[in-house]
Amino acid sequence: MSTPDNHGKKAPQFAAFKPLTTVQNANDCCCDGACSSSPTLSENVSGTRYSWKVSGMDCAACARKVENAVRQLAGVNQVQVLFATEKLVVDADNDIRAQVESAVQKAGYSLRDEQAADEPQASRLKENLPLITLIVMMAISWGLEQFNHPFGQLAFIATTLVGLYPIARQALRLIKSGSYFAIETLMSVAAIGALFIGATAEAAMVLLLFLIGERLEGWAASRARQGVSALMALKPETATRLRNGEREEVAINSLRPGDVIEVAAGGRLPADGKLLSPFASFDESALTGESIPVERATGDKVPAGATSVDRLVTLEVLSEPGASAIDRILKLIEEAEERRAPIERFIDRFSRIYTPAIMAVALLVTLVPPLLFAASWQEWIYKGLTLLLIGCPCALVISTPAAITSGLAAAARRGALIKGGAALEQLGRVTQVAFDKTGTLTVGKPRVTAIHPATGISESELLTLAAAVEQGATHPLAQAIVREAQVAELAIPTAESQRALVGSGIEAQVNGERVLICAAGKHPADAFAGLINELESAGQTVVLVVRNDDVLGIIALQDTLRADAATAISELNALGVKGVILTGDNPRAAAAIAGELGLEFKAGLLPEDKVKAVTKLNQHAPLAMVGDGINDAPAMKAAAIGIAMGSGTDVALETADAALTHNHLRGLVQMIELARATHANIRQNITIALGLKGIFLVTTLLGMTGLWLAVLADTGATVLVTANALRLLRRR
């Protein structure tokens, strides 16, 4: 058992292409299923956090059984099983690892260290031996009954007992661990009851169908987890590190920021890296959904899991172990399971009432007719047992999480990361979208188009001063000014006391003097008023360079519209989703972009103004806010759902409920379509699960169906629900 690690802060959840340290807090539950196993420790009110990988789970109901087993232990504050990644997470006041492992084992499952290699799969024959044995015994029993009825009955009893033994043993384990109404318990009671009333053939058939259903559910669950498994497989196990001019093969966990690695043509990056080679093409489709290889130049960042298409490349490692793009997406998947949709929480609560209620109905059906109306005991005991099997909530329990997990996985394949079912549900309801302009509707790489200095200062001096203040800033306009100075090979002085003025600009001390870079209109500039008006009317953005309250000049910049912006807006309109631009830019520059796209706009907004605008719009209909900067974060928080562009700042990415990693606006359209398809899928699944139960409830009471058909209906509903959810993965 490995020693717990100490962690202290939380990594941005959407910074899929930024090198950041991954941290686990006891308040940050990972919930999806790719478990790390060595228990991890966090110092906060929730005590210590431990995590393991769980083996033996076939469906979401299994995850709940493990949770129930651990929840009964003293000292446990919180427990959650992330089915998609097969991970158990426990927050406890003290070290209870041994007790947790014992409790899970008693419930019929096993735990292993998170860093341990996956257990080798059992052979097909060994895995299916109980099912094969039961099928053979059933065939023999049927044959014997045809020739000798008493011997056939004895054979069916023997078959039932052989099939019942492992199921009843598991039922007892689950009862001891707190799962009183598990399907194993219902099956055991039904099979024993069927033997009691002489329905030996049906008792055996019930168990056979149950085992077949378990195998089908296991297969469906593995298919649902394939997306996560494929993502985990993107990272190679080893990397080639260059040290002192020599190559060495090392495990990827030993890589640290600053290490230099080589990746051969066709090889995958083991960590996020900065390209040191002159240029190269990378296939990033597994992470972003971008099918065309991406060209990268020296200094560009490349995410872990990307494939070098055509040449040997050298990179500098940027990410810590466990903090690469792939790790952060897996972390997101885990967190997504914690942020369950309201409908999922409702179904979970309903299913907890549903099974005991059906059992009570079954008991009444068994007792009332014989006691009050002198009906046949055998007939009504049989009907009561059949109702017991109808009471299994498996299909209902997985109806929502199966669809949501598939929807989230399908979105991730297309480069859209969504923070869980709650965000997915909100996204499906969106009927209007508010866009930031710079970096969202535009490429976010503006260029300097004009420099107009005041009398007594040259263009190069003005640009140098502006670049000194803007150096290190993340805003696209700031980067454009610095880039222009670098291209002109100007010597940029070091600025001190740099401070961002949210919604206004940025200021710093340069050569002992206060210099402010701000938007036109944020500071008086009468001498340049006519020129500013002319430039803004042409759709350009103008910034002022102010030193000690004196305007030294203006710099004009212009961005280009994203290539797919017009198409995305048109497709959103076709979905009945209206768009509006909310920007801090000047009204004339905003009007130029809005005119090209046919959108309404509000310009010159401070962050608080954006929040007010979003709040007002959100009152009329659910609104999504799409942005990429620090000034967009408050508005994203105020919207029904915030969506960040993948190239955005860490603040925007953390605040957002979803992100487009590939920076294509058409991904927003696909995201909304997928969210709506997921909701339709959930409704279909609930209809299938409850509809089949309702039909067989009626037919059972009318005496039209019996035990084995009830099991078939339960198994069939579970398989149908899972298969229907998997359709989302094939959606294009």
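Cβ coordinates are placed from backbone N, Cα and C, and glycine is handled just like the others.
At each noted site, the model still has the original residue.
Per Swiss-Prot, the feature domain 'HMA' maps to 48-112; the stated evidence is sequence analysis. Looking only at the domain 'HMA' (48-112), the predicted model's pLDDT averages out at 85.
Within 10 Å of the C-beta of D58 (Zn(2+) 1 binding site) there are 20 other C-beta atoms, taking all protein chains into account. Look at Swiss-Prot and you will find D58, C59, C62 tagged as Zn(2+) 1 binding site.
In this structure, M187 (mutagenesis position) is part of a helix by DSSP. Looking at Swiss-Prot, the entry for mutagenesis of M187 to A says: No change in ATPase activity and in zinc binding.
Sequence-distant contacts of E202 (mutagenesis position), defined as residues of its own chain at least six apart whose C-beta falls under 8 angstroms from its C-beta, comprise A194, G706, L707, W708. Among the mutagenesis entries in Swiss-Prot is E202 to D, noted as: Lack of ATPase activity.
Annotation of the published mutagenesis E202 to A in Swiss-Prot: Lack of ATPase activity and decrease in zinc binding; the original residue is retained in the structure shown.
Under its mutagenesis annotations, Swiss-Prot gives E202 to Q the following note: Strong decrease in ATPase activity. A helical conformation is recorded for E202 (mutagenesis position) in the three-state DSSP classification.
For F210 (mutagenesis position), the same-chain residues that are 6 or more apart in sequence and have a Cβ closer than 8 Å to its Cβ are I167, I183, M187, V711, T715. Annotation of the published mutagenesis F210 to A in Swiss-Prot: Decrease in ATPase activity and slight decrease in zinc binding; the original residue is retained in the structure shown.
Looking at Swiss-Prot, the entry for mutagenesis of E214 to A or Q says: Decrease in ATPase activity. Mapped onto three states, the DSSP output places E214 (mutagenesis position) in helix. Around the Cβ of E214 (mutagenesis position), 19 further Cβ atoms fall within 10 Å across all displayed protein chains.
Under the DSSP three-state reduction, Y354 (mutagenesis position) is assigned to helix. With a cut-off of 8 Å between CB atoms and residues at least 6 apart in sequence, the same chain places G391, P393, L396 near Y354 (mutagenesis position), listed in sequence order. In Swiss-Prot, the entry for mutagenesis Y354 to A or F states: Decrease in ATPase activity. The structure shown retains the original residue.
Residues or ranges marked as Zn(2+) 2 binding site in Swiss-Prot: C392, C394, D714. Every protein chain considered, the tally of other Cβ atoms within 10 Å of the Cβ of C394 (Zn(2+) 2 binding site) stands at 24.
The annotation that Swiss-Prot gives for the mutagenesis experiment D436 to N reads: Lack of ATPase activity. DSSP assigns D436 (mutagenesis position) to coil, not to a helix or a strand.
Positions annotated as Mg(2+) binding site by Swiss-Prot, on the basis of experimental evidence: D436, T438, D628.
Listed in Swiss-Prot as a mutagenesis experiment, K693 to A is described as follows: Lack of ATPase activity but does not affect zinc binding. For K693 (mutagenesis position), applying a Cβ distance below 8 Å and a minimum sequence separation of six or more within one chain yields I390, A395, L396, A713, A717. According to DSSP, K693 (mutagenesis position) sits within a helical segment.
For the published mutagenesis K693 to R, Swiss-Prot gives the following note: Lack of ATPase activity.
For the mutagenesis result D714 to N, the note given in Swiss-Prot is Lack of ATPase activity and strong decrease in zinc binding. Around the Cβ of D714 (mutagenesis position), the number of neighbouring Cβ atoms within 10 Å comes to 27.
For the published mutagenesis D714 to E, Swiss-Prot gives the following note: Strong decrease in ATPase activity.
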Rounded Cα-Cα span from D436 (mutagenesis position) to D628 (Mg(2+) binding site), Å: 8
DSSP-derived class (H/G/I helix, E/B strand, else coil) of C62 (Zn(2+) 1 binding site): helix
For the recorded positions M187, C392, D628, the one whose C-beta sees the most other C-beta atoms within 10 angstroms: C392
Per-state residue totals over the domain 'HMA' (48-112) - DSSP helix, strand, coil: 25 helix, 24 strand, 16 coil
T438 (Mg(2+) binding site) and D714 (mutagenesis position), distance between Cα atoms, whole Å: 53
Cβ within 8 Å of the mean position of the Cβ atoms of C392, C394, D714: remaining residues of the chain near Zn(2+) 2: I183, L186, G213, L389, G391, P393, A395, T715, A717, T718
Surrounding CB atoms that lie within 10 Å of the CB of T438 (Mg(2+) binding site), all protein chains: 27
